[in-house]
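**Student:** According to Swiss-Prot, the record shows the following:
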- TYR18, 59-61, ASN65, 96-99, 129-131, 146-148: S-adenosyl-L-methionine binding site (BINDING)
- TYR18, ASN21, SER22, PHE23, ILE24, GLN25, TYR147, SER148, LEU149, MET150, TRP151, TYR255: substrate binding site (BINDING)
- TYR147 to Ser: Decreases activity 2-fold and switch in specificity for jasmonic acid as substrate; when associated with H-150; Q-225 and Y-347 (MUTAGEN)
- MET150 to His: Decreases activity 2-fold and switch in specificity for jasmonic acid as substrate; when associated with S-147; Q-225 and Y-347 (MUTAGEN)
- ASN162, ASP248, PHE250, ASN251: Mg(2+) binding site (BINDING)
- ILE225 to Gln: Decreases activity 2-fold and switch in specificity for jasmonic acid as substrate; when associated with S-147; H-150 and Y-347 (MUTAGEN)
- PHE347 to Tyr: Decreases activity 2-fold and switch in specificity for jasmonic acid as substrate; when associated with S-147; H-150 and Q-225 (MUTAGEN)
Amino acid sequence: MDVRQVLHMKGGAGENSYAMNSFIQRQVISITKPITEAAITALYSGDTVTTRLAIADLGCSSGPNALFAVTELIKTVEELRKKMGRENSPEYQIFLNDLPGNDFNAIFRSLPIENDVDGVCFINGVPGSFYGRLFPRNTLHFIHSSYSLMWLSQVPIGIESNKGNIYMANTCPQSVLNAYYKQFQEDHALFLRCRAQEVVPGGRMVLTILGRRSEDRASTECCLIWQLLAMALNQMVSEGLIEEEKMDKFNIPQYTPSPTEVEAEILKEGSFLIDHIEASEIYWSSCTKDGDGGGSVEEEGYNVARCMRAVAEPLLLDHFGEAIIEDVFHRYKLLIIERMSKEKTKFINVIVSLIRKSD
């Protein structure tokens, strides 16, 4: 699997698109808003920002969320500017980054014809992997990234023994768990090294990563949602609808870290100070437009399955082909509903606010 080419959320605006099924991601951005506001406020109140404010959203995806975070950041700065009595807005440079397969066209079609901020705002698309350099040195003042850094640059090497699974699970050999962790360490270190060159001294980063509280890498806190998809695929293997060999070669390029693991990589790389780190949670039932659940477990399970389909379909399509898609997601939906009827399932988020050290 060539992750750079295959990994992207389902584009367009159809029923199963990411644009129509990214409500939980929007709520996570809202949950982290106090941390993001505190970081941008501290940045703008100091002497790092003068006439230009460069903000990058890494892993912006498409749909309504692509502009949500940066819009909120600009609003915060404008409110603060007026309170501080500063006459002129900074010129805003906004960089929206994702892998080349992202639906950037949809983002730019959604832009307002005229800026609705007092200052000048320049918006740029930046296709490419954030596991590499994206910007010149000392370009950025603020980086935001939400629900992106759990994706790895590649499927870990040496996990051929992960048969019957598509991700980390309690049935995985220890070697598989170790391989996933090693890939996370390599990727996260590279991410931090690249950003250290691109962010100005005193600049800020707020990163929200799908993760876990537990130090158990195979904890259901982070792995259950993929285990249920593996069960749906294995049902189809047992019925002869999917080749077992093909199933055994499919693995999700993702690692959901604990706060301890994230902190360890930041301290090891050494270019950023940790201003704040915490874990939060959000229930699966929040995969609705209003985010309050409140429907039947069947409705909630259906919404979770659609949210996950918008994320996972491009990966499945590339490996298994189109013929299995409707069947596997129908089975997946039923398994999700069954699990949600028995327990309050939730996602764990690791949120970290960082300050670029002076060289």
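Numbering starts at 1 and runs along the chain as displayed.
Glycine is no exception: its Cβ is also placed from the backbone N, Cα and C atoms.
I would like each feature placed in context: is it buried or exposed, what are its neighbours, and how far apart are things?
**Tutor:** Mapped onto three states, the DSSP output places SER146 (S-adenosyl-L-methionine binding site) in strand.
For TYR147 (mutagenesis position), the count of additional Cβ atoms within 10 Å of its Cβ stands at 20 [all protein chains shown].
Around MET150 (mutagenesis position), the same-chain residues six or more apart in sequence whose CB sits under 8 Å from its CB are ILE209, LEU210, GLY211, GLN254, TYR255, THR256, PRO257, listed in sequence order.
Around the Cβ of ASP248 (Mg(2+) binding site), the same chain contributes GLU160, ASN162, LYS163, GLY164, each under 8 angstroms and 6 or more positions distant in sequence.
ILE225 (mutagenesis position) has a Cβ environment of 23 other Cβ atoms inside 10 Å. In the three-state DSSP assignment, the secondary structure recorded for ILE225 (mutagenesis position) is helix.
PHE347 (mutagenesis position) carries a strand DSSP state (E or B). All protein chains shown were included, and the count of other CB atoms within 10 Å of the CB of PHE347 (mutagenesis position) stands at 22.
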**Student:** Among the recorded positions listed here (TYR147, LEU149, ILE225, PHE347), which has the Cα closest to the Cα of CYS60 (S-adenosyl-L-methionine binding site)?
**Tutor:** TYR147
**Student:** Setting ASN162, ASP248, PHE250, ASN251 aside, what same-chain residues sit with their Cβ within 8 Å of the center of the Cβ atoms that define the Mg(2+) site, listed in sequence order?
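**Tutor:** Output for this site, in sequence order: ILE159, LYS163, ASN165, ILE166, MET247, LYS249.
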**Student:** Check ASN162 (Mg(2+) binding site) against DSSP and tell me helix, strand or coil, would you?
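**Tutor:** DSSP assigns ASN162 (Mg(2+) binding site) to coil.
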**Student:** Among the binding-site residues SER146, SER148, ASN162, whose Cβ has the fewest other Cβ atoms within 10 Å?
**Tutor:** SER148
